[in-house]
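Have a look at the structure below before the remarks.
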Amino acid sequence: MLLPNILLTGTPGVGKTTLGKELASKSGLKYINVGDLAREEQLYDGYDEEYDCPILDEDRVVDELDNQMREGGVIVDYHGCDFFPERWFHIVFVLRTDTNVLYERLETRGYNEKKLTDNIQCEIFQVLYEEATASYKEEIVHQLPSNKPEELENNVDQILKWIEQWIKDHNS
């Protein structure tokens, strides 16, 4: 049976992981958090002193994921998307969060001032939405609000309906 691949992207702290795990448990699709995968497999290419974090080796990430993506049925969660092959995804969801809500979430994570400011600006200027629309066909890129628990439930329901319809359309 053919299954769709879904990308969840957006600024850190918008709720990609929460949504991805919830979707995976309700849909049976496989959830992959690229940050966790990179940590587990050491898919790094140096260290960024300014942001105090490792630099992702994007080519190695693509190599690591390619077979699973070809098989289908994968939900990928990452705060960037311009290095993933366009053919991988059937739909892309960019999660958006109000900056005051986002600030609190990132502060709780212990982000330093520079990381906080840059991520808030990233959200204000819709950087990841623009990256998504530049990387994928516009008709497969959708924005979802991600501020409150009710919005999470609504997003899960909407995406589950989309998955169900996609499976019907591609397996008959």
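Each Cβ is built from the backbone N, Cα and C atoms, and glycine gets one as well.
Look at Swiss-Prot and you will find Gly13, Gly15, Lys16, Thr17, Thr18, Arg109, Lys148 tagged as ATP binding site, backed by experimental evidence. For His79 to Gly, Swiss-Prot lists a mutagenesis experiment annotated as follows: Induces homodimerization. Reduces adenylate kinase activity by 72% and ATPase activity by 76%. Significantly changes Cajal body organization in the nucleus, resulting in enhanced apoptosis and reduced proliferation.
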Thr17 (ATP binding site) to His79 (mutagenesis position), Cα to Cα, whole Å, comes out at 10
Please determine which of the recorded positions listed here (Lys16, His79, Lys148) has the lowest count of neighbouring CB atoms within 10 Å. Lys148
What is the separation, in Å, between the Cα atoms of Gly15 (ATP binding site) and His79 (mutagenesis position)? 11
Is Gly13 (ATP binding site) helix, strand or coil when read with DSSP? coil
Three-class DSSP assignment, Lys148 (ATP binding site), comes back as coil
When you measure from the Cβ of Arg109 (ATP binding site), how many other Cβ atoms are you left with inside 10 Å? 12
Any idea of the Cα spread of the ATP site, Gly13, Gly15, Lys16, Thr17, Thr18, Arg109, Lys148, as a max distance in Å? 18
Tell me, which binding-site residues from Gly13, Lys16, Lys148 are within 10 Å of His79 (mutagenesis position) if we use the C-alpha atoms? Gly13, Lys16
Using Cβ atoms only, which residues of the same chain lie under 8 Å from Thr18 (ATP binding site) while being at least 6 residues apart in sequence? Leu152
